[in-house]
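Asker: Taken from Swiss-Prot, the feature divalent metal cation binding site covers E141. Under the heading Ca(2+) binding site, Swiss-Prot lists D160, D188, D192. Per Swiss-Prot, domain 'Spondin' is recorded for 31-221, and the stated evidence type is sequence analysis. The domain 'TSP type-1' feature in Swiss-Prot is assigned to 277-331; the stated evidence is sequence analysis. Among the mutagenesis experiments that Swiss-Prot reports, K42 to A is described with the note: Strongly reduced metal-dependent interaction with integrin; when associated with A-141. Looking at Swiss-Prot, the entry for mutagenesis of E141 to A says: Strongly reduced metal-dependent interaction with integrin; when associated with A-42.
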Amino acid sequence: MENPSPAAALGKALCALLLATLGAAGQPLGGESICSARALAKYSITFTGKWSQTAFPKQYPLFRPPAQWSSLLGAAHSSDYSMWRKNQYVSNGLRDFAERGEAWALMKEIEAAGEALQSVHAVFSAPAVPSGTGQTSAELEVQRRHSLVSFVVRIVPSPDWFVGVDSLDLCDGDRWREQAALDLYPYDAGTDSGFTFSSPNFATIPQDTVTEITSSSPSHPANSFYYPRLKALPPIARVTLVRLRQSPRAFIPPAPVLPSRDNEIVDSASVPETPLDCEVSLWSSWGLCGGHCGRLGTKSRTRYVRVQPANNGSPCPELEEEAECVPDNCV
């Protein structure tokens, strides 16, 4: 048997190297799984607001404006795109959305990412919810190369607070998930330093990263979500995605349908009652000592209620205190 020539051996080696390179290029990076499901899948997405005065009694917005949710804005994308991520800085577009609910710049950023990197398959949106408790929904489409879903909804009113999902994968190996449901909690976009729902605009300089707001962080009594008696906040919203049984076809964005009062959640049995303790001011200075000369008199000081208790929270303490004293300026 003839030995292969050096040229033939080199050709085989180059061929093997090329095949290995192509194979490596097709592998996911960073442990990312490969989606081999059917090319397309369509889902309904339902956002449910759970921001009630019972679950979140502290500083609950009742007017100008009352508690509500902005429109939902999301995208089906690949791992090359990120709409937002915890512990990272938000883009200018997401800053505008989180602070003012303006979606134009964020839409342009998503569009640019889709054109430059082919990383976005489709954009979807759902109408705003005009109250803290209510629902809104839309439809979206994903495909093998764009199986991740991200979205944001602004908390209204708030400095720069929002809820959302970052890169939820609807593909599970060779099949699409039938459904997915997640509880949602508030996040701070890191662009405004306001502590309360109705805080005036106060830009964070330098800009901070996205952080989750918890019952103890920020650790300040003025914060609207500060509930030191709770280990964790109850979910402020929930999202549910359900796969639709329809034959794949060209995706047509759904026409927006404004939510009606029929969508409001009225089942109070499932709403957690978050206790809100009474908060009072510091004591005032002692008043003048009153009484007759040669005898002990009394003086008093007062304080006032800053936050009324709710949902079996700790009651308010005494608001006036007296103490014995020696009258001044006796003649």
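Keep in mind that glycine also has a Cβ here, set from the backbone N, Cα and C atoms.
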Asker: Sorted by position, what residues of the same chain at least six away from D160 (Ca(2+) binding site) have a C-beta under 8 A from it?
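Answerer: Spatial neighbours, sequence-distant, of D160 (Ca(2+) binding site): R95, A98, E99, D188, A189, G190, T191, D192, G194.
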Asker: Taking just the CA atoms, what is the gap between K42 (mutagenesis position) and E141 (mutagenesis position) in Å?
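Answerer: Their Cα atoms are separated by 4 Å.
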Asker: Would you pick out, from the mutagenesis positions K42, E141, the residue whose Cβ has the largest number of other Cβ atoms within 10 Å?
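Answerer: It comes out as E141.
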Asker: For D192 (Ca(2+) binding site), list the number of other Cβ atoms lying within 10 Å of its Cβ atom.
Answerer: 22
Asker: Counting across all protein chains present, how many other Cβ atoms fall within 10 Å of the Cβ of D188 (Ca(2+) binding site)?
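Answerer: Summing over all protein chains shown, D188 (Ca(2+) binding site) has 24 other Cβ atoms within 10 Å.
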Asker: Compute the mean position of the Cβ atoms of D160, D188, D192, which form the recorded Ca(2+) site, and then list in sequence order the other residues of that chain whose Cβ is within 8 Å of it.
Answerer: A98, E99, S158, P159, W161, A189, G190, T191, S193, G194, T204
Asker: Could you tell me the mean pLDDT over the domain 'Spondin' (31-221), as a whole number?
Answerer: 95
